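Right, one structure below, let's go through it.
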Amino acid sequence: MRERTEARRRRIEEVLRRRQPDLTVLLENVHKPHNLSAILRTCDAVGVLEAHAVNPTGGVPTFNETSGGSHKWVYLRVHPDLHEAFRFLKERGFTVYATALREDARDFREVDYTKPTAVLFGAEKWGVSEEALALADGAIKIPMLGMVQSLNVSVAAAVILFEAQRQRLKAGLYDRPRLDPELYQKVLADWLRK
């Protein structure tokens, strides 16, 4: 039993050393549990520490088995509205890119994800709202070559977040701890209780 406990602690410390506090997602009214769960699972896979959500209906997000338990390892901060979410991210130095099917949107691979970055994803059916687009620093898109012009929101999140991971790996951002020591200890204590 002691070996399992020590192995678990080592694994938690290894994962925590790679967490990227300056890479996140902002989810605008993404309310389907399977999409939210899949996005959080991808966030965990690429090292996102905290995701953000705005749900205008005020409901508390729910998860399903798609998360693989990742909602325990990626914090989800729910904001009361878009302005509060943007204020929170901007005060922390994030550039916010909204995903959008627009002519003026940049190819998602042209963005430098090694800088503090939040990627905004919109509701499953409608995408990012005009209000959110107006607040964002820029719009990005995943080029589509087929007849279908959009991907499921959780698939789009995976595509973009793994590009961010690729860039960050190349820049060596996973090679050293990114959390300040106080936050590291706080999160470590929380994770060890789970």
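Cβ coordinates come from backbone N, Cα and C, glycine included.
Here the original residues stay in place, and none of the substitutions has been built in.
As annotated by Swiss-Prot, S-adenosyl-L-methionine binding site applies to Thr99, Gly122, Ala123, Glu124, Lys125, Trp126, Ile142, Leu151, with the evidence given as experimental evidence. According to Swiss-Prot, the mutagenesis experiment Arg41 to Ala carries this note: Lack of activity. For the published mutagenesis Arg41 to Lys, Swiss-Prot gives the following note: 30-fold increase in Km for AdoMet. Thr99 to Ala appears in Swiss-Prot as a published mutagenesis result, with the remark: Small increase in Km for AdoMet. Quoted from Swiss-Prot, the note on mutagenesis experiment Leu101 to Ala is: 13-fold increase in Km for AdoMet. As a published mutagenesis entry, Glu124 to Ala appears in Swiss-Prot alongside the note: 2800-fold increase in Km for AdoMet. Under its mutagenesis annotations, Swiss-Prot gives Val128 to Ala the following note: Small increase in Km for AdoMet. A mutagenesis experiment is reported in Swiss-Prot for this position, Ile142 to Ala, and the note states: No change in Km for AdoMet. Quoted from Swiss-Prot, the note on the mutagenesis of Met144 to Ala is: 15-fold increase in Km for AdoMet. Looking at Swiss-Prot, you'll find the mutagenesis Ser150 to Ala noted as follows: 170-fold increase in Km for AdoMet. Listed in Swiss-Prot is the mutagenesis experiment Leu151 to Ala, annotated as follows: Small increase in Km for AdoMet. Here the residue is the original one, while Swiss-Prot reports the published mutagenesis Asn152 to Ala with the comment 80-fold increase in Km for AdoMet.
Counting only the Cα atoms, the space from Glu124 (mutagenesis position) to Arg41 (mutagenesis position) is about 17 angstrom.
When the mutagenesis positions Thr99, Ile142, Met144, Leu151 are screened for a Cα within 10 A of the Cα of Val128 (mutagenesis position), the ones that qualify are Thr99. In terms of Cα spacing, the mutagenesis positions Arg41, Thr99, Leu101, Ile142, Met144, Asn152 that come within 10 Å of Lys125 (S-adenosyl-L-methionine binding site) are Asn152.
Using CA atoms as reference points, the recorded positions Leu101, Gly122, Trp126 were checked against Arg41 (mutagenesis position), and the closest is Gly122. The two recorded residues, Thr99 (mutagenesis position) and Gly122 (S-adenosyl-L-methionine binding site), have Cα atoms 8 Å apart. Between the CA atoms of Ala123 (S-adenosyl-L-methionine binding site) and Asn152 (mutagenesis position) there is a gap of 10 Å. Between the C-alpha atoms of Gly122 (S-adenosyl-L-methionine binding site) and Leu151 (mutagenesis position), the distance comes to 12 Å. Each of the mutagenesis positions Leu101, Val128, Ile142 was assessed for Cβ neighbours inside 10 Å, and the highest tally belongs to Val128. Within 10 Å of Ile142 (mutagenesis position), judged by CA to CA distance, lie the following recorded positions from the set Trp126, Leu151, Asn152: Leu151.
Here the C-alpha separation of Asn152 (mutagenesis position) and Met144 (mutagenesis position) works out to 13 Å. For Glu124 (mutagenesis position), the number of other Cβ atoms no farther than 10 Å from its own Cβ, over all displayed protein chains, is 15. Each of the mutagenesis positions Thr99, Ser150 was scored by other CB atoms within 10 A of its CB, and the lowest score goes to Ser150. On its own chain, Met144 (mutagenesis position) has Ser150, Leu151 as residues at least 6 apart in sequence with a Cβ closer than 8 Å to its own Cβ. When Cβ neighbours within 10 Å are tallied across all protein chains shown, the highest count among the recorded positions Ala123, Leu151 belongs to Ala123.
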